Amino acid sequence: MGSSQSVEIPGGGTEGYHVLRVQENSPGHRAGLEPFFDFIVSINGSRLNKDNDTLKDLLKANVEKPVKMLIYSSKTLELREASVTPSNLWGGQGLLGVSIRFCSFDGANENVWHVLEVESNSPAALAGLRPHSDYIIGADTVMNESEDLFSLIETHEAKPLKLYVYNTDTDNCREVIITPNSAWGGEGSLGCGIGYGYLHRIPTRPFEEGKKISLPGQMTGTPITPLKDGFTEVQLSSVSPPSLSPPGTTGVEQSLSGLSISSAPPAVSNVLSTGVPTVPLLPPQVNQSLASMPPMNPATTLPSLMPLSAGLPSLPNLPSLSNFNLPAPHIMPGVGLPELGSPGLPPLPSLPPRNLPGIAPLPMLSDFLPSFPLVPEGSSAASAGEPLSSLPAMGPPSDPVMTTAKADASSLTVDVTSPASKVPTTVEDRVSDCTPAVEKPVSDADASEPS
C-alpha cells in the first residue's frame, strides 16, 4: 500500500472516513464506493477532517437529494468525485448503507493482517479464509495495533466473530463469521498463520484479471504513453530495442555480423610446429600493415634488457675420443656404471658366468655393468694394464643432450691369464706385505751350547 497520498486533498490533512463495508443495492453501492480502499473526505465541499457529527448532519439534511462526494482511493492514489443520494427507502440500514470509521490514510493501510497458511478442518478453514490472498482489514470494533486482533480473538473464544476480509484475487471485501476454538485439534484458536507489518500489506495495484499481456513476438511499434500518475508501462520482453550507437561503429558491427561460428574443429596450421606462439589469425589487411612495420630490437627499445649475441658461444675443441680405452673392470674395483638402459636401445643379453681356477668367480656382466659410470662413445680396444692417469682430461661435451652412452660387452676385456703365472705374484705380494719377524738377541750364555 502507498504510504501517503500522491495528490493534495482540498482542505489539507490525511484523514477521512474509511469505508469498511458496502451493502448490496445501497446508495453507497450505486455510487461505486469500494470497501477498504475508499475514504470519504468531503461532502458538498465540506472537508471531513474531524471525527464528529458533521457527516451525519450533512446526510440528514440531504435525504432523497443528490450530493457531491469527494473520495480518495488508496489503491489508485487518486481523488474522484461521485454523486450519492441518501435514502431511507432503499431497503437496508443507514442512509448510505455503508460501514465507516474515521482514521488516517496511512493508519488504515498499516492495520492489515495477512492470512498465511490455513490448516484443514480448522476454524479458519471452516469460515472460508483463503491462504495468502485474504487480508483481515477490520472488525466491528476499531483495531489500531497489531495486538488488537489477537485480543479480539481471545475475547471471542467459542463465540462468533465478524471480520472484514479483502481478497486480492477477487479484488473485493466480504464479511467472514469465524468462531475461535483452541480445542479444534491443532495449533492456535483459528488454525491459520497471521502476518502483520510492511511485508504483509495489501498491494497498491493488484493484478487485474483478464488483462492482456503482450508476448515478445507480439510487440508493436506504437509509442509508449505515460500513465496519469507519471509511471510508464514497460513491457517485459526479450526483444531489445535498437541501441543508439555512434556512426563509427556501424562498419565494425557489419564486419562482426559476417562472422560465423562453426562447431567443426578448425584446421591446425603449420605455424604450430615452428614454436611460434599460437595467436588468432588476423585479417589480410591487418597482416599487410604488420608486415610493413620495421623490426624492433629489444636491446635498443628496452633499456633493462642486455643485448644477446647472435648465437651461442663456441665451445673449446674437444679431444678425439677414438683413442680412449676403457679399463678392465677388475682394475677399477668399486667404480660403478649407471644403468645403460635407454628407451631407444634393446636390453643387453645376459652372459654366462665365467669361473677361472685359482681366482674368485667373476660376477655376472649384468650385475656390474649398471655400477659403471656413463662413458661417451670411444674405442672398444681397452688395455688391461693402462693406468687411469694416462687418460687425457676431457672437456665438456658440445651438446649434453645429444651425448649418448654406448657400451657393449665387446668393449670390456677380461684378464684370462693362466692362473699359474698369476698365483706366484699374488703370493709374493702377500709375503712382502707380511709383518717382519721379531729378532731375538742372543747372549753369550745362549750362544754357548751346553756340554
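Yeah, the Cβs are placed from backbone N, Cα and C, and that goes for glycine too.
Heads up, this one's the original sequence, none of the swaps are in it.
Taken from Swiss-Prot, the feature domain 'PDZ GRASP-type 1' applies to 15-105, supported by sequence analysis.
Here Swiss-Prot flags 111-199 as domain 'PDZ GRASP-type 2', drawing on sequence analysis.
Residues near GLY97 (mutagenesis position) in space but far in sequence (CB under 8 A, at least 6 apart, same chain), listed by position: VAL22, GLN23, ASN25, SER26, PRO27, GLY28, HIS29, TRP90. Under the heading of mutagenesis, Swiss-Prot lists GLY97 to Asp and annotates it as follows: Reduced interaction with BLZF1.
Among the mutagenesis experiments that Swiss-Prot reports, ARG101 to Ala is described with the note: No significant effect on interaction with BLZF1. Less than 8 angstroms from the CB of ARG101 (mutagenesis position) sit TYR17, HIS18, LEU20, GLY138, VAL142, each of them six or more residues away in the same chain. DSSP gives ARG101 (mutagenesis position) a strand state.
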For the domain 'PDZ GRASP-type 2' (111-199), residues assigned helix / strand / coil by DSSP: 17 helix, 31 strand, 41 coil
Taken over the domain 'PDZ GRASP-type 2' (111-199), the model's mean pLDDT: 92
